[in-house]
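Report on the structure given below.
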Amino acid sequence: MDADRIVFKVHNQLVSVKPEVIVDQYEYKYPAIKDRKKPSITLGKAPDLNRAYKSILSGINAARLDPDDVCSYLAAAMALFEGICPDDWESYGILIARKGDKITPANLVNIQRTDVEGNWALAGGLDVIKDPTTAEHASLVGLLLCLYRLSKVSGQNTGNYKTNVADRMEQIFETAPFVKIVEHHTLMTTHKMCANWSTIPNFRFLAGTYDMFFSRIEHLYSAIRVGTVVTAYEDCSGLVSFTGFIRQINLTAKEAILYFFHKNFEEEIKRMFEPGQETAVPHSYFIHFRSLGLSGKSPYSSNAVGHVFNLIHFVGSYMGQVRSLNATVIATCAPHEMSVLGGYLGEEFFGKGTFERRFFRDERELAEHEAIESTKTDVALADDGTVNSDDEELYSGGTRTPEAVYTRIMVNGGKLKKSHIKRYVSVSSNHQARPNSFAEFLNKTYSSDPR
């Protein structure tokens, strides 16, 4: 009989069924560009830049902006931000620029235009008389792109957080090399009318293009990135968390994965390290793949690699990291099991280090040290997991190896020890927990544990 089937009786009739559940119907799309064509969008007719500036500035002051007009202006304004490419710039086989070439953000992408006129062709901007300077254009571009960052601020950030962020960004665009073009608090007022603009594909595309350009090219107006920096590694929280994790515990990616003792990691690790992607290539299209429309559903998000994400932040929570305590638990990815493994890994890497002499007074001392090390015989006793570290707080846990950690988990029946629970409760109870956060999960799960 099929191993996946179960047998039972209904009204004395033998029934055999194969239990099946709803599966994810969406396919993850990897961002690799295989046709060697630059990311592309289509916008309306290119505007007269000065007339467009006047129209959009008038719209900002009235807190009434048309996203199509804004996108058309942002694309046209790219010509104002010319810079020199410091090195040959290539990504996914696409030559963006050669070293020494003069380039603008428009060189990174393909912007196609239609004959459809924007609203500025009909009205707007009549209250602005003089033609704007480049600095004024740069200020307007910066303020418009700040709308993207503001629309990405999480709703969990309460109080005046968003207002304070908006005010600080406004201050940037009213000091040299920028110039003040709007009154105080105008940006926040405008944002309230454009609160969901991060979901507009063309606006997101242009924000990512500007960010990719200014992250590579030294420019007088590079501070424009203050509004676009959130497009870098957007929807990559799983991969970003893993990268931070291996740096935190001072292991290579390969070494860290050896500690992932759960079958559900297999598919996620395979997904996260799909060949052919430029995850480790500086200034690649990969960094901005989400905003540039290269992937509809990111294979690197926290939901795509939820077990990995949960484990990493349970370890981070064990170590008392605020970022991990505030992160949102992926409830569908075995958080209870991940908290157990996170406790053991947290214990393994928290408050311990691997140290060795690396610097010496002279060559003679270095040679003597190397000779001693080469002849030294280490007698490493295998950790049988029988030492009760609950009673021996200073117990080091033996050698730092995946085998030793796995043995301790098995000897303890796959359960947390008192010391783990005590640590989890300590870090979570002293933290103001956000809804659905790791701090809240740990506090609710283990604060009343009798162990």
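Any Cβ shown, glycine's included, is placed from N, Cα and C.
Just so you know, the substitutions we noted aren't modelled in this structure.
Annotation of the natural variant GLY44 to Glu in Swiss-Prot: In strain: Isolate Holland/9018/1987, Isolate Holland/9375/1993 and Isolate Holland/94112/1989; the original residue is retained in the structure shown. Long-range Cβ proximity for GLY44 (variant position), meaning a same-chain Cβ under 8 A and a gap of 6 or more residues, is found for ASP68, ASP69, SER72, ARG113, THR114, VAL116, GLU117, GLY118.
Where Swiss-Prot documents GLY125 to Ala as a natural variant, the accompanying text is: In strain: Isolate Holland/9375/1993.
Quoted from Swiss-Prot, the note on natural variant LEU126 to Gln is: In strain: Isolate Holland/9018/1987, Isolate Holland/94112/1989, Isolate Holland/9375/1993, Isolate Switzerland/02053/2002 and Isolate Switzerland/9337/1993.
Less than 8 angstroms from the CB of THR134 (variant position) sit LEU80, each of them six or more residues away in the same chain. When secondary structure is read from DSSP and collapsed to three states, THR134 (variant position) falls in the helix class. One entry in Swiss-Prot concerns the natural variant THR134 to Pro. Its note says: In strain: Isolate Switzerland/02053/2002.
Around the Cβ of GLU174 (variant position), the number of neighbouring Cβ atoms within 10 Å comes to 15. Variant annotation in Swiss-Prot: GLU174 to Ala, described as In strain: Isolate Holland/9018/1987; the structure shown retains the original residue.
Listed in sequence order, PRO39, ILE41, VAL109, SER291, LEU292, GLY293 are the same-chain residues at least 6 apart in sequence whose CB falls under 8 Å from the CB of PHE205 (variant position). In Swiss-Prot, the entry for natural variant PHE205 to Ser states: In strain: Isolate Holland/9018/1987. The structure shown retains the original residue.
Cβ neighbour count for ARG247 (variant position): 10 (other Cβ atoms within 10 Å of its Cβ, all protein chains included). As a natural variant entry, ARG247 to Thr appears in Swiss-Prot alongside the note: In strain: Isolate Holland/9375/1993.
Recorded in Swiss-Prot as a natural variant, VAL281 to Ile carries the remark: In strain: Isolate Switzerland/9337/1993. Every protein chain shown contributes to the tally, and the Cβ of VAL281 (variant position) ends up with 13 other Cβ atoms within 10 Å. Taken residue by residue with DSSP, VAL281 (variant position) is part of neither helix nor strand, so it is coil.
DSSP assigns LYS417 (variant position) to coil in the three-state reduction, outside any helix or strand. Here Swiss-Prot notes a natural variant, LYS417 to Gln, with the remark: In strain: Isolate Holland/9018/1987, Isolate Holland/9375/1993 and Isolate Holland/94112/1989.
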Quiz item: Taking only the variant positions GLU174, ARG247, LYS417, which one has a CA atom nearest to the CA atom of VAL281 (variant position)?
Solution: ARG247
Quiz item: For ARG247 (variant position), what is the secondary structure by DSSP, using just helix, strand and coil?
Solution: helix
Quiz prompt | Euclidean distance between Cα atoms of ARG247 (variant position) and LYS417 (variant position), Å | solution = 26
